[in-house]
Amino acid sequence: MAAKKVFGSAEASNLVTELRRSFDDGVTRGYEWRVTQLKKLMIICDNHEPEIVAALRDDLGKPELESSVYEVSLLRNSIKLALKQLKNWMAPEKAKTSLTTFPASAEIVSEPLGVVLVISAWNYPFLLSIDPVIGAISAGNAVVLKPSELAPASSALLTKLLEQYLDPSAVRVVEGAVTETSALLEQKWDKIFYTGSSKIGRVIMAAAAKHLTPVVLELGGKSPVVVDSDTDLKVTVRRIIVGKWGCNNGQACVSPDYILTTKEYAPKLIDAMKLELEKFYGKNPIESKDMSRIVNSNHFDRLSKLLDEKEVSDKIVYGGEKDRENLKIAPTILLDVPLDSLIMSEEIFGPLLPILTLNNLEESFDVIRSRPKPLAAYLFTHNKKLKERFAATVSAGGIVVNDIAVHLALHTLPFGGVGESGMGAYHGKFSFDAFSHKKAVLYRSLFGDSAVRYPPYSRGKLRLLKALVDSNIFDLFKVLLGLA
């Protein structure tokens with residue numbers, strides 16, 4: 001067996017130097033280069049979907065539907081949009097000028113940042129790797145992708161496919177774990193895009209600060225679901241289930257983390273959830289082929305610890321079965337766990353779902369407000385005033401009313417966090433903007449130069465300049481006519 005190549009600080013430095021040379025030579029800036037790379041990404045999606053599905057099955061036990069729809073199809077949509085809109089995105093945006101600069105014209109130019117680093121996550125290893133790369137390439141950057149070592153089959157396939165199809169002078173993949181990531185983070189980048197936990201997000205931000213490198217941090221948090229009694233119970237329950245257990249078995253950054261409802265309504269909600277869960281996954285959901293497994297034994301043990309805590313284990317009202325050998329945990333519903341328990345203190349990122357009961361739904365706003373701002377917040381209700389208040393007053397990366405997680409499929413909406421759930425946003429044109437510098441450009445004429453801005457200064461010049469800067473045409477005429 002060949003020895004694994006060492007990738008340390010020297011190798012990372014050489015890599016960045018090579019890519020920066022390509023960027024400085026203008027390799028990535030042209031429209032044709034960008035389009036060519038995007039089309040090759042589409043070929044990867046079209047020609048290698050079975051391999052992608054197989055890799056996701058190896059890494060996470062994902063069912064084919066989840067892999068094809070939530071990873072490959074979403075990537076196709078992102079690529080199609082970029083190919084369709086790229087000329088418009090690249091075109092300078094006209095900007096208004098003022099009396100102060102007359103005669104002049106102005107525009108905002110989207111300029112590529114340079115050499116960027118994308119560090120992706122294991123839970124959606126293709127979507128969360130390639131989607132930011134689409135934005136980086138569309139914006140004209142050279143890019144290094146560091147996929148997650150926790151999804152080894154996906155990481156290996158990503159490396160193989162991107163090396164096979166994309167321009168190696170400007171797009172590279174670095175596999176590895178902490179050593180390789182640390183070596184990459186020592187380098188000076190023009191932007192770092194990270195998807196993962198807030199714990200590692202802090203490490204990324206600290207490393208970026210040394211070089212004043214801007215970052216996009218796509219993190220997570222405890223995304224709440226508020227369920228009003230004035231709702232369609234069956235539809236509500238089905239959407240919560242598919243948004244929780246039907247999205248990588250709860251291992252998703254926008255997964256429902258806990259439910260808030262009233263004490264009176266909770267029994268109906270729980271009974272309905274039990275009924276639909278059995279319809280979806282059978283009497284023994286651990287054996288269901290339609291549910292992903294836990295990514296590895298470390299995460300399995302972490303989730304088991306949340307579930308086995310003394311004040312929590314007796315709160316299970318559904319599920320709780322575990323199979324460590326096959327890394328399976330059944331969908332588990334818990335009722336009224338303590339607010340200071342581990343399960344309510346950290347992001348769950350798995351198939352456990354606490355339900356907290358309240359005297360009235362008004363209290364849900366206080367519970368959400370008392371915690372760090374989540375990546376997503378969800379509400380199920382027919383009540384128009386409640387919808388409006390929730391959208392207006394709950395601070396989260398995104399709000400969805402009467403569904404779960406579907407907002408991330410809309411390229412017209414920015415996807416990103418706020419506060420501890422992240423910073424920056426992407427998807428659609430927001431991805432292009434995330435990897436662009438919006439450069440202000442002003443064109444002035446050398447004709448019609450006025451002495452009013454030059455010394456020696458006078459009261460008349462002061463009045464005239466104030467009128468110009470204020471863009472007050474009436475005052476300007478008064479000054480010119482000697483009336484002011």
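Note: Cβ is positioned from N, Cα and C throughout, glycine not excepted.
Original residues only: the substitutions mentioned are not part of this model.
Note on E218 (active site, proton acceptor): other Cβ atoms within 10 Å of its Cβ, all shown chains, come to 25. Annotation source Swiss-Prot lists active site, proton acceptor at E218, citing sequence analysis.
Taken from Swiss-Prot, the feature active site, nucleophile applies to C253. Cβ-based neighbour count (10 Å, all protein chains) for C253 (active site, nucleophile) stands at 29.
Annotated NAD(+) binding site per Swiss-Prot: G196, S197, S198, K199, I200, G201, in sequence order, evidence recorded as similarity to another entry. DSSP gives G196 (NAD(+) binding site) a coil state; it is part of no helix or strand. The Cβ neighbour count for G196 (NAD(+) binding site), using a 10 Å radius and every protein chain shown, is 22.
Within 10 Å of the C-beta atom of C45 (mutagenesis position) sit 21 other C-beta atoms, taking all shown protein chains into account. According to Swiss-Prot, the mutagenesis experiment C45 to S carries the following note: Decreased solubility, loss of dimerization and strongly decreased activity.
The Cβ neighbour count for E149 (mutagenesis position), using a 10 Å radius over every protein chain in view, is 14. As a published mutagenesis entry, E149 to D appears in Swiss-Prot alongside the note: Small effect on NAD(+) interaction, but 40% loss of efficiency. Ability to use NADP(+). 70% loss of efficiency with NAD(+); when associated with V-200. Impaired affinity for both cofactors and decreased catalytic efficiency; when associated with G-200.
According to Swiss-Prot, the experimentally introduced change E149 to N is described as follows: Ability to use NADP(+) and 33% decreased efficiency with NAD(+). 70% loss of efficiency with NAD(+); when associated with V-200. Impaired affinity for both cofactors and decreased catalytic efficiency; when associated with G-200.
Record note (Swiss-Prot), mutagenesis E149 to Q: Loss of specificity for NAD(+) and loss of 25% efficiency. 15% efficiency with NAD(+); when associated with V-200. Impaired affinity for both cofactors and decreased catalytic efficiency; when associated with G-200. The unchanged residue is displayed. In the three-state DSSP scheme, E149 (mutagenesis position) is classed as coil.
Among the mutagenesis experiments that Swiss-Prot reports, I200 to G is described with the note: Changed coenzyme preference from NAD(+) to NADP(+), but impaired affinities for both cofactors. No effect on the interaction with the substrate. Impaired affinities for both cofactors and decreased catalytic efficiencies; when associated with D-149, Q-149, N-149 or T-149. Counting every protein chain shown, the number of other Cβ atoms lying within 10 Å of the Cβ of I200 (mutagenesis position) is 17.
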Where C253 (active site, nucleophile) sits in the secondary structure, as DSSP reduces it to three classes: coil
Local Cβ density at K199 (NAD(+) binding site) - other Cβ atoms counted within 10 Å: 9
Rounded distance in angstrom between the Cα atoms of S198 (NAD(+) binding site) and E218 (active site, proton acceptor): 9
Euclidean distance between Cα atoms of K199 (NAD(+) binding site) and C253 (active site, nucleophile), Å: 14
C-alpha spacing of G196 (NAD(+) binding site) relative to E149 (mutagenesis position), in angstrom: 13
